[in-house]
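Peer 1: Below are the structure tokens for one structure; questions will follow.
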Amino acid sequence: MLTLENVSKTYKGGKKAVNNVNLKIAKGEFICFIGPSGCGKTTTMKMINRLIEPSAGKIFIDGENIMDQDPVELRRKIGYVIQQIGLFPHMTIQQNISLVPKLLKWPEQQRKERARELLKLVDMGPEYVDRYPHELSGGQQQRIGVLRALAAEPPLILMDEPFGALDPITRDSLQEEFKKLQKTLHKTIVFVTHDMDEAIKLADRIVILKAGEIVQVGTPDDILRNPADEFVEEFIGKERLIQSSSPDVERVDQIMNTQPVTITADKTLSEAIQLMRQERVDSLLVVNDERVLQGYVDVEIIDQCRKKANLVSEVLHEDIYTVLGGTLLRDTVRKILKRGVKYVPVVDEDRRLIGIVTRASLVDIVYDSLWGEEKQLAALS
């Protein structure tokens, strides 16, 4: 699908931003470029759509050299998403999404249908089509930025740190949505990030760059288990290598508790406290009759609100980290250890609760990792 052959970029004065990059990307593959500031990751990506012209080498998309194409026409065939989103404030959401199809002279009705179809993919209804960007939250605006890149059905999408400016919960939610979207649409994606956790979570393969050169290319598991050198090991961070000592435990389903303590939103706060006391827990997951996760309540929330509220529905918090069933365990480890989360609910694609991973669930894995390391050191000494 996409091939880079001996691609380099040299600026005036002889500074080499990218040096002799060679890479083949298959159709439908999700590739993350990552590395320290100034490593050439964004420059490499921008050479693909000729926002930056290569100084040397060749880039082929579906066997066609990009230098043989008109740069404007080339860019219209490639989706592009940036951190700043770049929505036009004077255009409606539908007009923003339909920008490239309009340039490609799609009929108006087809553009409208495409906008509604895409909004549905990210659970945004037709009521959004006539709104303006300032009426949307930051997360919703970034969703529209992604949909705009998908609107003309390009086979290739370039994404330059698209979620970098969002708060952690919104960022996490968008990553989950985008991962699900990619499974449905099978686009070829080149994604630039400075966040190793994001790369590990999203990518089929990760390309690590340093000083304009590729240091290592591999799947997240390959790189976690076999870092190419000390630079890669330090860049990954040892806290991300916890799972490598427990290769038999890979997915949340293997360690989650399938019977988390739950309550429905119509119950009283007194009933919630009684249930917590009975089950010896300090928080409850709130679900509806179909076990769709609504949010959570805990002792602290109830204590703060008990004088002015009576029902769980009045005090439940909806912002909660979740992972899909089948998610790689490393993503959940990251949420619990790095973000200080006490637990992570596991849901299906319809957000029905199927389990929970707690800090206690991870004790054996962390213990095996640390104990295995100590035994290795003892054997070497």
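Placement of Cβ uses the backbone N, Cα and C atoms for every residue, glycine included.
This is the feature table in Swiss-Prot:
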{"type": "BINDING", "residues": "Gly35, Pro36, Ser37, Gly38, Cys39, Gly40, Lys41, Thr42", "note": "ATP binding site"}
{"type": "DOMAIN", "residues": "2-236", "note": "domain 'ABC transporter'"}
{"type": "DOMAIN", "residues": "256-314", "note": "domain 'CBS 1'"}
{"type": "DOMAIN", "residues": "316-374", "note": "domain 'CBS 2'"}
{"type": "VARIANT", "residues": "Asp68 to Glu", "note": "In strain: 168 / LH45"}
{"type": "VARIANT", "residues": "Val72 to Glu", "note": "In strain: 168 / LH45"}
{"type": "VARIANT", "residues": "Ile82 to Phe", "note": "In strain: 168 / LH45"}
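Can you tell me where each of these features sits in the structure?
Peer 2: Of all Cβ atoms in the protein chains displayed, 7 besides its own lie within 10 Å of the Cβ of Ser37 (ATP binding site).
Residues near Asp68 (variant position) in space but far in sequence (CB under 8 A, at least 6 apart, same chain): none are found.
In the three-state DSSP assignment, the secondary structure recorded for Val72 (variant position) is helix.
Sequence-distant neighbours of Ile82 (variant position) (same chain, six or more apart, CB under 8 Å from its CB) are Gly145, Asp160, Glu161, Pro162, listed in sequence order.
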Peer 1: Please list, in sequence order, every residue of the chain apart from Gly35, Pro36, Ser37, Gly38, Cys39, Gly40, Lys41, Thr42 whose Cβ lies within 8 Å of the Cβ centroid of the ATP site.
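Peer 2: Surrounding the site, in chain order, are Thr43, His194, Leu209, Lys210.
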Peer 1: DSSP three-state call for Ile82 (variant position): helix, strand or coil?
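Peer 2: Strand, per DSSP.
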Peer 1: Which value does the mean pLDDT take for the domain 'ABC transporter' (2-236) in this predicted structure?
Peer 2: 88
Peer 1: Which residues, sitting 6 or more apart from Pro36 (ATP binding site) on the same chain, put a CB under 8 Å from its CB?
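Peer 2: Pro36 (ATP binding site) has long-range Cβ partners His194, Lys210, Phe235.
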Peer 1: Starting from each candidate's C-beta and looking 10 angstroms out, tell me which of the binding-site residues Gly35, Gly38 has the most other C-beta atoms.
Peer 2: Gly35
Peer 1: What is the Cβ neighbour count of Val72 (variant position) at a 10 Å cut-off, with all protein chains included?
Peer 2: 9
Peer 1: Are there any residues in the same chain, six or more apart in sequence, whose C-beta is under 8 angstroms from the C-beta of Thr42 (ATP binding site), and if so which?
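Peer 2: Result: Phe33, Asp160, Val192.
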